[in-house]
Amino acid sequence: MSTTAHTEPSWADLPFLDFTDPNFSWDSPEVAEAREKSWIARTPLALLVLRYAEADQLARDKRLISGFRGLVDMVGTPEGPVRDFMVDFLQSLDGADHRRLRGLATHPFTPRRITAVQPFVRSTVEQLIDKLPQGDFDFVQHFPHPLPALVMCQLLGFPLEDYDTVGRLSIETNLGLALSNDQDILVKVEQGLGRMFDYLVAAIEKRKVEPGDDLTSDIVRAFHDGVLDDYELRTLVATVLVAGYETTNHQLALAMYDFAQHPDQWMKIKENPELAPQAVEEVLRWSPTLPVTATRVAAEDFEVNGVRIPTGTPVFMCAHVAHRDPRVFADADRFDITVKREAPSIAFGGGPHFCLGTALARLELTEAVAALATRLDPPQIAGEITWRHELGVAGPDALPLRFGAA
């Protein structure tokens, strides 16, 4: 990319943003100025789409294919189990293999299954609120961690008592998708992958002899039908688990952080719980847990709005910045759950790689926000937050809260 950046004339006047800098902030004036100057910017890793219309368009553009495999090469992830998993992860695939495996992975996220799981989600939310400690506590460990883990156990047919193990295995595995070449992280991810696959193989073998009405059984049936092999079987179950857990976990934590900054918005939900779905959409717009929501690579030479994109160029869509685009969102820099935004969030990407768990994530977020706001006073920050800053999932790993006086 760096060589192309110096030789492609149409890039000469594009702004440059280094989002790999530890001190970088998506909310900085520098980023807003870059978006006003151009719809796209140069970065150390890729071209970065900053405006909503172009990000929405290019996330679905067939001239761009999944860029994840190229990113693995770019950051220099060494040969081994971590690299193997990342390049075989569903979001790394394109074409016939992607369509075949994605078709199987959609089973837990069909409208029928989402409707069927809603009572479980609602009752789980209420039970978790009942168990919240009094005073100051880490909200992540007591709510965003167990909720999606329990839901994924329910959908995959895993014992509910395994939720903590399942969630932590997902966290360890997802570190690999952060595209780090740090040896300590790679060792941790490799160990986590080993534990993850040990757990999944045991669950899969059980479903081979005792099938049920769950996703693991559905995928095992496809294995018996010869649609996928043993390696694809366990990798696909792992993909669904990671996709269904990690982003929901951090998005829930980000929602509470947002409402701690805007307690008046919390009170509006308390007074009118029917605002919860719209509040979730505003959270997704304001603080998407995937700031860079789609990573693509140009499969051919083409041009967009005067910018030439040569074959092989990585192109990233930045949901965080696009969601503050004043061309699309009125009062874009104001968090307001009462405003019905005309443009939908692009937090879940678009095109063939649109996030599988979108409907499930929205369900969990809506049920959680509605119940928490109805039963509790607005959240207040009660200590130092531990933030995760990476190319993939971002948000609080630890969020000390108290639900104080309204």
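Residue numbering: from 1, along the chain as shown.
Glycine is no exception: its Cβ is also placed from the backbone N, Cα and C atoms.
The mutagenesis experiment PHE89 to Trp is recorded by Swiss-Prot, whose note states: Hydroxylation at C-7 is still observed at reasonable rates, but formation of the tetrahydrofuran ring is almost completely lost. Exhibits a change in regioselectivity and is capable of C-9a hydroxylation.
One mutagenesis experiment catalogued in Swiss-Prot, GLN91 to Leu, is accompanied by this note: Loss of activity.
The feature heme b binding site is assigned by Swiss-Prot to HIS98, ARG102, ARG296, GLY350, HIS353, CYS355, with experimental evidence given as support. Other C-beta atoms found within 10 angstroms of the C-beta of HIS98 (heme b binding site) number 17, with every protein chain shown included. Under the three-state DSSP scheme, HIS98 (heme b binding site) falls in the helix class.
For the published mutagenesis LEU175 to Trp, Swiss-Prot gives the following note: Decreases the catalytic activity for both hydroxylation at C-7 and formation of the tetrahydrofuran ring.
Swiss-Prot gives this note for the published mutagenesis LEU179 to Trp: Decreases the catalytic activity for both hydroxylation at C-7 and formation of the tetrahydrofuran ring.
According to Swiss-Prot, the experimentally introduced change THR239 to Ala is described as follows: Shows low hydroxylation at C-7, but formation of the tetrahydrofuran ring is lost.
Swiss-Prot gives this note for the published mutagenesis THR239 to Phe: Shows low hydroxylation at C-7, but formation of the tetrahydrofuran ring is lost. Exhibits a change in regioselectivity and is capable of C-9a hydroxylation.
In the three-state DSSP scheme, LEU290 (mutagenesis position) falls into the coil class. Cβ neighbour count for LEU290 (mutagenesis position) (all protein chains, 10 Å cutoff from its Cβ): 25. Among the sequence features in Swiss-Prot, the mutagenesis site LEU290 to Ala is noted as follows: Decreases the catalytic activity for both hydroxylation at C-7 and formation of the tetrahydrofuran ring.
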ARG296 (heme b binding site): secondary structure state under DSSP, collapsed to three categories: strand
Alpha-carbon spacing, ARG102 (heme b binding site) to THR239 (mutagenesis position), which is rounded to whole Å: 10
Cα-Cα distance linking THR239 (mutagenesis position) and HIS98 (heme b binding site), given in Å to the nearest integer: 12
Spatial separation of LEU290 (mutagenesis position) from CYS355 (heme b binding site) - C-alpha basis, Å: 11
Secondary structure at CYS355 (heme b binding site), reduced by DSSP to three states: coil
THR239 (mutagenesis position) to LEU290 (mutagenesis position) - Cα separation in whole Å: 17
